[in-house]
Amino acid sequence: MVMADGPRHLQRGPVRVGFYDIEGTLGKGNFAVVKLGRHRTTKTEVAIKIIDKSQLDAVNLEKIYREVQIMKMLDHPHIIKLYQVMETKSMLYLVTEYAKNGEIFDYLANHGRLNESEARRKFWQILSAVDYCHGRKVVHRDLKAENLLLDNNMNIKIADFGFGNFFKTGELLATWCGSPPYAAPEVFEGQQYEGPQLDIWSMGVVLYVLVCGALPFDGPTLPILRQRVLEGRFRIPYFMSEDCEHLIRRMLVLDPSKRLSIAQIKEHKWMLIEVPVQRPILYPQEQENEPSIGEFNEQVLRLMHSLGIDQQKTVESLQNKSYNHFAAIYFLLVERLKSHRSSFPVEQRLDGRQRRPSTIAEQTVAKAQTVGLPVTLHPPNVRLMRSTLLPQASNVEAFSFPTSSCQAEAAFMEEECVDTPKVNGCLLDPVPPVLVRKGCQSLPSSMMETSIDEGLETEGEAEEDPSQAFEAFQATRSGQRRHTLSEVTNQLVVMPGAGKMFSMSDNPSLESVDSEYDMGSAQRDLNFLEDSPSLKDIMLANQPSPRMTSPFISLRPANPAMQALSSQKREAHNRSPVSFREGRRASDTSLTQGIVAFRQHLQNLARTKGILELNKVQLLYEQMGSNADPTLTSTAPQLQDLSSSCPQEEISQQQESVSSLSASMHPQLSPQQSLETQYLQHRLQKPNLLPKAQSPCPVYCKEPPRSLEQQLQEHRLQQKRLFLQKQSQLQAYFNQMQIAESSYPGPSQQLALPHQETPLTSQQPPSFSLTQALSPVLEPSSEQMQFSSFLSQYPEMQLQPLPSTPGPRAPPPLPSQLQQHQQPPPPPPPPPPQQPGAAPTSLQFSYQTCELPSTTSSVPNYPASCHYPVDGAQQSNLTGADCPRSSGLQDTASSYDPLALSELPGLFDCEMVEAVDPQHNGVVSCLARET
């Protein structure tokens, strides 16, 4: 895999490999290092993968050679091109195409997800490259965002065929390899598979990543990730169209035989929305049979001949696919002719489709004579035009090589083993052209390249152009850098006052080979254009319909303030929301309106590494056993607490720490977060619905419009919440008053009356306390309350004045708290027999009832079920069948009129209610009849 991370550190001269000057390091591995090099003849930047063969075993060495063999077979505009293979006794040098804009993984991490139109164009390029490989019986088996590179024009380049292999139709493969988040379920299960179906699954994951900016299958550990892949369940965000969802679901099918084929993907409705137009191939690719000399680019061959390179040896190298210095120079010159036409040594730049072979030869010979001039004619450009005449015997003596701990870098000492042919000159470095193109600067994601007829450009250049102010304005914002645009279109754009038409397109695959190269080193930093709107945004703003193509569109300088707002709007649009829901589309309800966008991108993830033997994941997990389980169980309570009390951003941060902890315990796994946080939050939504609703942390930016059905559901939820709150308050009140359900004996239980000879007054503590719990109907009260009107429905239940205390006394308060749906209490048990001479004591029953008296007396006789103790003076006034009664205050007693027998059933059918006495600031409870 070729990487383009970080700034390159220029090292002119000291380190060389063959014709290449090493300018920096792109990446390092265990047994290899990737260097950024520049060919001294063609001035083309390349990526050089230096492999230490002495550190590889036979299996890995065979894998390297197979990768080289596959790359030699492939020649596609969206596949990294192999230029040269150099091999010594212990080292192997692979010179490949250099993708300047790096991985699309990093692009998504920095810029967010792609819109579906742009993702479709990228996916068409990926699909064409994979179809090309499958047509040559080659399967990649490691398609992922890290292996999809972006060239100067933001076009896709597939890299890293390390897991690639050959396949035959109908034969199954049995090497279970790949990157876990992109691997198909049959790989995890250890089943034999067909290669193309494996790539189809990986392409489905890649398409999901392009559109959503996150992975469909993810997990903190490899076994969890494996389980989710085998389940085949993933979330669809609200911003994804139904056609795109249908395509992804048809690609991510667990049964390999039911997945879409490449031909079916090309015919899918979502893909047909925007189909790239195939332009004529200017430089036809080599056929399977041996090409003749006429099938090679004559212009490049003549130029090589002018540089002193034997044309016959070059043709033989190309026919034999030797990939030596001759072939490398030819490939690099062809590539420069395609991409850097502005700096290619041609006297008059004409459209390649209009040139004749004889014209090519004449122009090449004429220009080659000027290229071969001595370097001394151009003293200021000594560095650009320096001679590359390389004496093979004095290369090592001319330079001193720095020492390094990396054996791959130390292998540069073996330069004398790499034979280089004699070359008499070199080309100029690619420089921006003299003529200025009128264009609009834009983000790299929507870079476009103007393709203008060469004849239109020559007229009116000297006249005053009003659009120069627009050009100067854009130049100041980009640091005096001018950028051409990498996409060619069939739309015409007219610059104001210039009278020139620009042909532009939304499809990066239609890149014109006649467009000028003016990217330079500006594309190394993808963030310098963030505040400027794309040309496509301006075009769409002036069109009434997205599908409408207007032949004349005027462009004006944009306001910097509006550009900043446009940039913020675009960045907000590219962020994926956090509340995906499984099993349904989030856009089906209004709950997704105003969702706070999350800041979770691929930059928070560790890059996935391809591994072998993915089918042994479960076995490895069982062997780890106790090491993995505590990690998984320890995360659950932490996430439960976070989901109800912490903001979403803190949840994301803490879950990242949990994921990193898991990764430290399992270093061989690939800890990735992405949708893992969303997945865990979704799993916690159902059990924590009520705490989430009461959480002060806002989840939505604004109140969404509520439908009638939602309002009804919220009303029911509110009623249920109030019921639960009142029930909890009632239980707390019972516990406070020392009333427990276990203290009420059942109807079949009877309590004996023990003898109590000691006075009850000596047993009472200074403050009120009960040795036995009272029933909910009668409870002690510390204050005297007046008669309340709510008792008027019981006319016979009148209060009597207390004999020892002046003033009336209200009945003791009930403990209930406005309870709804309260069940009536069970009937009380019959009173136990009592000995006549025994002193009465407090009893314990379910509920206090009003018993009928045995005699018709004006003073009621209280049954033995009462358990209010009184003093000795009051006890003498009661018969032996009466029970002493206490209200919590000494020397006080209360008497009640008995209830009629016909009123008892109604009493038991009542429920408890409460009323507030405003005079005493107390709560009085009673039984209210149900209606």
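Using N, Cα and C of the backbone, Cβ positions are placed for all residues, glycine too.
The feature domain 'Protein kinase' is assigned by Swiss-Prot to 20-271. Summed and averaged per residue, pLDDT over the domain 'Protein kinase' (20-271) gives 92.
In the shown protein chains, 13 other C-beta atoms lie within 10 A of the C-beta of LYS28 (ATP binding site). In this structure, LYS28 (ATP binding site) is part of a beta strand by DSSP. Sequence annotations record features per position, and here Swiss-Prot assigns ATP binding site to LEU26, GLY27, LYS28, GLY29, ASN30, PHE31, ALA32, VAL33, VAL34, LYS49.
Over all protein chains present, the Cβ of LYS49 (mutagenesis position) has 22 other Cβ atoms lying within 10 Å. For the mutagenesis result LYS49 to Met, the note given in Swiss-Prot is Loss of kinase activity.
In the three-state DSSP reading, ASP142 (active site, proton acceptor) counts as coil. ASP142 (active site, proton acceptor) has a Cβ environment of 27 other Cβ atoms inside 10 Å. Taken from Swiss-Prot, the feature active site, proton acceptor covers ASP142.
The annotation that Swiss-Prot gives for the mutagenesis experiment THR175 to Glu reads: Low levels of constitutive activity.
Reduced to three states, the DSSP call for THR175 (mutagenesis position) is coil. Listed in Swiss-Prot is the mutagenesis experiment THR175 to Ala, annotated as follows: Reduced inhibitory activity towards TORCs in presence and absence of cAMP signaling.
Annotation comment: Swiss-Prot describes 295-335 as domain 'UBA'.
For the mutagenesis result SER343 to Ala, the note given in Swiss-Prot is Reduced interaction with 14-3-3 proteins in response to cAMP signaling and, thus, still able to inhibit TORC activity.
While the structure shown retains the original residue, Swiss-Prot records the mutagenesis experiment SER358 to Ala with this note: Reduced interaction with 14-3-3 proteins in response to cAMP signaling and, thus, still able to inhibit TORC activity. Resistant to inhibition by cAMP signaling and, thus, still able to inhibit TORC activity; when associated with A-484 and A-587.
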Tally of residues which DSSP labels helix, strand or coil - the domain 'UBA' (295-335): 31 helix, 0 strand, 10 coil
Rounded Cα separation (Å) that holds between ASP142 (active site, proton acceptor) and LYS28 (ATP binding site): 19
Cα-to-Cα gap, THR175 (mutagenesis position) vs LEU26 (ATP binding site), nearest whole Å: 29
Rounded to the nearest Å - Cα separation of VAL34 (ATP binding site) and LYS49 (mutagenesis position): 4
Winner by Cβ contact number (other Cβ atoms within 10 Å) across the recorded positions ASN30, THR175: THR175
Number of Cβ atoms other than its own within 10 Å, given for LEU26 (ATP binding site): 23
ALA32 (ATP binding site) CB neighbourhood, other CB atoms within 10 A: 19
Separation of alpha carbons, LYS49 (mutagenesis position) and LYS28 (ATP binding site) (Å): 9
